[in-house]
Amino acid sequence: MFDFSLEAIVYAKAITLLATVAVVMMWLFYYCYRLKQKNEVIFGTHHAAYIAYSVCIIAWISSNAYFHTDLLPELGASAGMFMAKFANLASFFAFAFAYYFSCQLAAEQRKGKVHRWQQGIFVSLTVYSLFINLRPGLTVEHVDIVGPSQFIIEFGPHTSYFFIGLVSFVVLTLVNLVAMRTNSSKLTLAKTNYMIAGILVFMLSTAVIHLGMTYFMGDFSLTWLPPALSISEMLFVGYALLTSRFYSVKYIAYLALSVLLVCAIFVLPLGAIFIPLTESNQWLIAIPICALIGITWQLLYKKTSRYASFLIYGDKKTPVQQILSLEEDFKLSIDDAMRRLGKLLQIPNDKLRLVTSNYNETFYEEYLSSNRSVLVFDELSEELEYKVSAKRSMKALYDKMSSNNTALVMPLFGQGKSVTHLLISPHKSNNQMFSNEEISAVQTLLTRVQSTIEADRRIRQSRALANSIAHEMRNPLAQVQLQFEALKQHIENHAPVEQITLDIENGQAAIQRGRQLIDIILREVSDSSPEHEPIAMTSIHKAVDQAVSHYGFENEKIIERIRLPQHTDFVAKLNETLFNFVIFNLIRNAIYYFDSYPDSQIEISTKTGPYENTLIFRDTGPGIDETISHKIFDDFFSYQKSGGSGLGLGYCQRVMRSFGGRIECKSKLGTFTEFHLYFPVVPNAPKADTLRTPYFNDWKQNKRSNEHKVAPNVQINNQSPTVLIVDDKEVQRALVQMYLNQLGVNSLQANNGENAVEVFKANHVDLILMDVQMPVMNGFDASQRIKELSPQTPIVALSGESGERELDMINKLMDGRLEKPTTLNALRHVLGNWLNKNTASSACEAERE
């Protein structure tokens, strides 16, 4: 009677094969579990073929393990012949289902069915294989047994045809997978590469050992190896089916080489000690050897992996290690670290961006927080292609990423698992996919530097606050200074009380504009959430009228260039204070270009819809380049405008979200810019007429400034020098012109660099006072052009810039610098330095007169 004990299977080869069976079974259970999680259909798809293939692999490995145990000699030749035929059929069906699996994949890719001729090959070879293996003497005639792992199988006359069938399946499977690569996406190529790699390892080892060594050479000592290596196909193919994110070939080669080097270090010396020992003593020494390997593995792996990295990448640090080493770089400079990260990821120059959670594409956050940790464009493409149910929910996201050339969106999570920043990357310059190791490394890096990034954001916020207030307050302060100078003149000339009162009122209005600017800037940089502010139903016409009427315009010329909505009113839920600041911000951005674009206007209109209503804020100024229009809602992003915080439009987006809506930008460079403010339709809302006051038809009259024209046209005195004043702000030009009038110097004006070059060409100019930051053409470019025309003409910067780069450019391209707003004494000093003595003396005489 047969007596089974565990000692019968305690052989290294048998244990290896049974361990492989355990791994394959666990993988198969995990695979089925993942399919259930994803609600995948199994029957009629490639999943059914893969599961059948996996079951056959388990049967094949188990049957091979039998030949390396004590069961082989104990049960005898008849049982050995049965297990040999069983192993034949198990291996055949593994190859057959692998082939059918590839047919099913190819059919799904072309959105069709498996070809009839492919089904015919599968059925015919299966029937033939069953026939020759079930009928005695056709494939296995006898098994000569010496002991475990020591046996010889005598093959039958049909064995060669049986192996030809197996080889045919191998070839046809590879043909199917290679054919799938034609006109495939990058993701499909990666999947097929993994499958081909797994199939090649398994099938080639099977072909070489089973065909070469057993059939032709009669050596059965290595028959355990192909079943053990079958795990490679299981894992490679299964991994490719379950995931859409893959490790690069180089990284896999690096890991494999590192492990092989460590194994070589252990095998060579320990093998010399272990092999000469008797079998009983081998088990005694095995325990301390295993302990030694466990203790020293990590240390040796760390040392040898450097050499593996050098052989694979040409550097002792892998790209993953180089990415993780950027942690210290982020602490020194986030911008520099981002540039280095982009270079490591092979992203085009400065295209890798780290934006705050106020980014325009809010649905990025919705997807990231709900069902995935990273958005990868190629993965979305595959989901849309193969999953009909996913098309509705992801088509808009796919289209947005496609239009913005976005390949990767990765979140940074703050407290409460809320998204604080987004890492947004375009496609790689080499058009390759992001590998799994790159994505994992970047995620780890961003997690480590999260606190650094948040601290940097707060520092930038503080700098933006200081810079913006300093820059924006120059114009109101210049206006106050201008009114004081006018007031001084009027007092000296004994002007009537009404005129003096008017000067004081104009000065007070300038101070009020300054206060309003400070309020706007403080709102922009505030961390307070707009969601906490109360909202109420109101007429959108009323809200716009009130916002515009409360804005502090510099003069009535600006007011005359604004058109308010007169038709299609609607009800919106909003907070009037917050809405006012949104309109203030849009007006401020638009009128910044009014001097340089004298024909530009602001037109505010409305449009209603079934689900949302729209307020359209349109200005016909310079427009915005389409390539950067999606960036304008990023924090700290500023376009052709100096001194701003870069936070205004991000603040507008936050406010609109708090109203349940959003703001989007549509622009055409050189033609117009439109901001569309979307408000959700208010259900059961009263008529808009009942929520509004009568139209502010007289708002322009209420806002008209009685501003004194302190800078009238001046008659040119040919005996006096001429100074060209270049500044995009009228109040700054008016102040300088007033001082020049007092000094008896002629003046010409230009509102941007391009205009300055034209005025210089048409007039004789002795000195130029040049602002630095202006639309159309900045002061640096204008100075360079003027110096090419007349190198001797002095150019003095009229600027409040204090940045190191700007000061270096001023020293390089200009002849001096004058603070803005300037003073009479400072201007007199500049005239004395740069105009000839006769000109300076005549100016002084004119002043004394």
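Using N, Cα and C of the backbone, Cβ positions are placed for all residues, glycine too.
Just the original residues are modelled here, none of the noted substitutions.
Taken straight from Swiss-Prot:
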DOMAIN    468-683  domain 'Histidine kinase'
DOMAIN    722-835  domain 'Response regulatory'
MUTAGEN   Leu166 to Arg  Almost no light produced. Constitutive luminescence; when associated with Q-471. Wild-type level of light; when associated with A-771
MUTAGEN   Ser468 to Glu  No effect
MUTAGEN   His471 to Gln  Constitutive luminescence; when associated with R-166
MUTAGEN   Asn475 to Arg  Constitutive luminescence
MUTAGEN   Asp771 to Ala  LuxN null phenotype. Wild-type level of light; when associated with R-166
Cα distance (Å, whole number) from Leu166 (mutagenesis position) to Asp771 (mutagenesis position): 81
Number of helical, extended and coil residues in the domain 'Response regulatory' (722-835), per DSSP: 55 helix, 21 strand, 38 coil
Collapsed DSSP category at Leu166 (mutagenesis position): helix
Average model confidence [pLDDT] within the domain 'Histidine kinase' (468-683): 79
